[in-house]
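Swiss-Prot annotations:
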MUTAGEN   Gly40 to Glu  Disrupts targeting to outer membrane
MUTAGEN   Leu44 to Arg  Disrupts targeting to outer membrane
MUTAGEN   Leu45 to Arg  Disrupts targeting to outer membrane
VARIANT   Thr53 to Ile  In plasmid pINV_F6_M1382
VARIANT   Val279 to Ile  In plasmid pINV_F6_M1382
VARIANT   Ala667 to Thr  In plasmid pINV_F6_M1382
VARIANT   Val725 to Ala  In plasmid pWR100 and plasmid pWR501
DOMAIN    814-1102  domain 'Autotransporter'
Amino acid sequence: MNQIHKFFCNMTQCSQGGAGELPTVKEKTCKLSFSPFVVGASLLLGGPIAFATPLSGTQELHFSEDNYEKLLTPVDGLSPLGAGEDGMDAWYITSSNPSHASRTKLRINSDIMISAGHGGAGDNNDGNSCGGNGGDSITGSDLSIINQGMILGGSGGSGADHNGDGGEAVTGDNLFIINGEIISGGHGGDSYSDSDGGNGGDAVTGVNLPIINKGTISGGNGGNNYGEGDGGNGGDAITGSSLSVINKGTFAGGNGGAAYGYGYDGYGGNAITGDNLSVINNGAILGGNGGHWGDAINGSNMTIANSGYIISGKEDDGTQNVAGNAIHITGGNNSLILHEGSVITGDVQVNNSSILKIINNDYTGTTPTIEGDLCAGDCTTVSLSGNKFTVSGDVSFGENSSLNLAGISSLEASGNMSFGNNVKVEAIINNWAQKDYKLLSADKGITGFSVSNISIINPLLTTGAIDYTKSYISDQNKLIYGLSWNDTDGDSHGEFNLKENAELTVSTILADNLSHHNINSWDGKSLTKSGEGTLILAEKNTYSGFTNINAGILKMGTVEAMTRTAGVIVNKGATLNFSGMNQTVNTLLNSGTVLINNINAPFLPDPVIVTGNMTLEKNGHVILNNSSSNVGQTYVQKGNWHGKGGILSLGAVLGNDNSKTDRLEIAGHASGITYVAVTNEGGSGDKTLEGVQIISTDSSDKNAFIQKGRIVAGSYDYRLKQGTVSGLNTNKWYLTSQMDNQESKQMSNQESTQMSSRRASSQLVSSLNLGEGSIHTWRPEAGSYIANLIAMNTMFSPSLYDRHGSTIVDPTTGQLSETTMWIRTVGGHNEHNLADRQLKTTANRMVYQIGGDILKTNFTDHDGLHVGIMGAYGYQDSKTHNKYTSYSSRGTVSGYTAGLYSSWFQDEKERTGLYMDAWLQYSWFNNTVKGDGLTGEKYSSKGITGALEAGYIYPTIRWTAHNNIDNALYLNPQVQITRHGVKANDYIEHNGTMVTSSGGNNIQAKLGLRTSLISQSCIDKETLRKFEPFLEVNWKWSSKQYGVIMNGMSNHQIGNRNVIELKTGVGGRLADNLSIWGNVSQQLGNNSYRDTQGILGVKYTF
């Protein structure tokens, strides 16, 4: 291909220009611009080129609203017959739909060549010695052109006195061009006198031109001069403004015409010229060859993204040889983005007062960024970011210009680097290897530059802090950027002050600086970490001073990162992160935080060994449980451990003795006081025997480790103790869920005096020495869940008399008085124990209920049926206390109910004899449980409860007392069956414990006798005012015991299966339409079960 191309270039002046080989690129093959002579040459070589039958003369095409697409055909008869006349244009296109340019399409198929007329040659005999200009091939605007053939501008005619210029291939505004083959400007005509050769035509010109090119777009070649004049200039491949180019093919400027006499060769054309340009190049963009080389890209306000070839034109053999540019910035604000595969050959020229931002995203480093020079004029601004930027030639900056370096960018030249007056260099350094880093370098020297010209901006540095970096000039050809730590000129220091969220990795060895001059009061061997950012030590440093962590994070990036340090001091609020790597600290004074590894880092299978002594100050914290999924990590302190009230945090999956847990191993002696906080990471809890080991020491003081806060799993409370349950291994510390009977009694007896504060409780629990006959400690939250379950099922469970009070019947006339609306208030107090014999619960409740009859009917002349509705609000607050651990938990229930009731009396008038009562209601509640030191839990519950009651009212005797008070005595045996169906769904606590209620659908039976006395004074005989005191004795039996299952371990209320209830009260009518009633009841059961309740009710008759 390249040999054929070379043949055509020599024989026919190839439109891409350039003797010699074109670059071979992927999807970037050179396309040839054919003149009619080229077509003939192709036929001679056997090329299968065929064209459709042409039209004749200049053609005009108009796109109407209904005509959106047209196939163009060739046009003939465009070249003039007369000497020196201009060639005719091929197509004029107009459109009625400028807003639909993308829909107004011209198609040129692969068998079509659209060529304008060629200019006529001059003829002295005809009186016209000048050659004519070539015509334009397509002229129009607001179009889409899809080319799979050839579009050629007309060539200029040759002349003795003057020659013709080549025509343009496509000209117009608002053109969207998709080119798959060839678009070429016409060639200039040759000159045979002292007149210059004709100029080549441009391939594409216009404004607002989006172009997608997969073929070849090239300017026409300039005409040769065979006399004493200059060669003609090559045309541009594309020129205009607001150009948007996507190139996977080739753009080429036309070659300048050769001067074979005493003149100069013509200028090579530019590949792309214009203002407001956007270029995405994955092909080749080539300047034209000539006496003055053409630019590959020339313009202003450009954005160029390159992963292909951008190459300036090359010299011809003429007497004038002026280098062109690969990229020529003529003004405005410009960007050059370099991707992998980018090749720029030729100079990059930035005119005065222009701006160029270069982003180098090519990290292969295989070739220089520019094969040429970088020349920036006066008052220019050049910004570099990304990878280093290399230039094979010279670099120059004019007066008052600026060079900005960002990230890890640098500028390196193989030639000279020169700076004019008042040039400013600004470097913004985010992160680098901290070894001496070349910001600027030039193999042949840097001139016009000093350190005063540079401004270093360190975006990681805390505002106002002393910079840990410094820049200096080395050997007159390098600007070096490095750490102040290594400075030998008196400004050295060892402080790294990083702002919040900043992270700096030091990848060079920090050794003692023996040549420091103490200007900054630095000892030359100590490291100080300040500021809220993170400093990472990635090498095995050898400095011998102290490591002071005043703020932020000091993180290890390798093992033994500070092995020779005299000691490490972690101040309050600061963090030392070992990153899971073994370290030597000699001494570690921790008033801040020490992390075994990064938060949420993967599990560490090997222990982290820290050599040196640990002092854990009051504000200090050592964290082994850096992630909830990393339980089982081990921290080894290869030295002594002294606690001054700091905290050690571990994780554990708590169960039996074989539970998986983080561990602290101390090779030396443990002394002082260290508080231990253990987080259960999903363990179900279980009964332990000897305990779960979490800490081991070579030797240990008593109470060197004290439990902080509660340690819970499932239904169990764990505690920290020294040694095993059997009293062995007192140099080790264990978690246990059990306590022996003797000391549980001691705990219970001393609870009121020795457990007055939580700290005293923790110390006592931690110091217990267990023996045989131990018991396992239960969490008090179990009692709160049970108390809530009891309340939600029982607080809305009235009997007939609780709901209606007494039925008032006149003792003389037997007349019945009743109401249709009632309100009652209930207050109660409950105390019960749980089956574990550790937990005791007390609860207080209030209920506000309202109801009334909505229907009254009868089946016979004597009976009566009443139907009513009722609703209520209730609230309970409970507290459960463990007498052994002194931990408590509080529960609350708050909810509503709504339902129906129905009562039937055998004798509606007398209200004696048999009666039946039933009710059914739906209840819903919000519940909470909050244990000491634990996150509060919230859950809901709902369900249906109902009851059926029957009784017989028997009047035994009536009499009038000596004070004229009429009395009637009634006996009322009664029975009630209640089904409690309110329940909560299974609930998972914040600590992972699964909570399930038990004892649901409980059936409660009540059997009892009620005795009442209705009395009316003689002074009230004309009124309805009367009173009824009563006394009830009931036996209550429950089919189930309310309980809870926590991670498979169950506990339940005791004492409520068989309960005796005593109830007494009085009811009466205060006025004809107002009655009140009230009673007090006391329930007693086994195991200290008791429930006290009072009711006050009001009835109103309408």
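Every residue, even glycine, has its Cβ placed from backbone N, Cα and C.
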Variant positions listed as Val279, Ala667, least Cβ neighbours within 10 Å: Ala667
Other CB atoms within 10 A, centred on Val725 (variant position): 22
Rounded to the nearest Å - Cα separation of Val279 (variant position) and Ala667 (variant position): 68
Alpha-carbon distance [Ala667 (variant position); Val725 (variant position)] in Å: 23
Local confidence of the prediction over the domain 'Autotransporter' (814-1102), expressed as mean pLDDT: 91
Helix, strand or coil at Val279 (variant position) [DSSP, three-state]: strand
Ala667 (variant position) - helix vs strand vs coil (DSSP): strand
Per DSSP, three-state class assigned to Val725 (variant position): coil
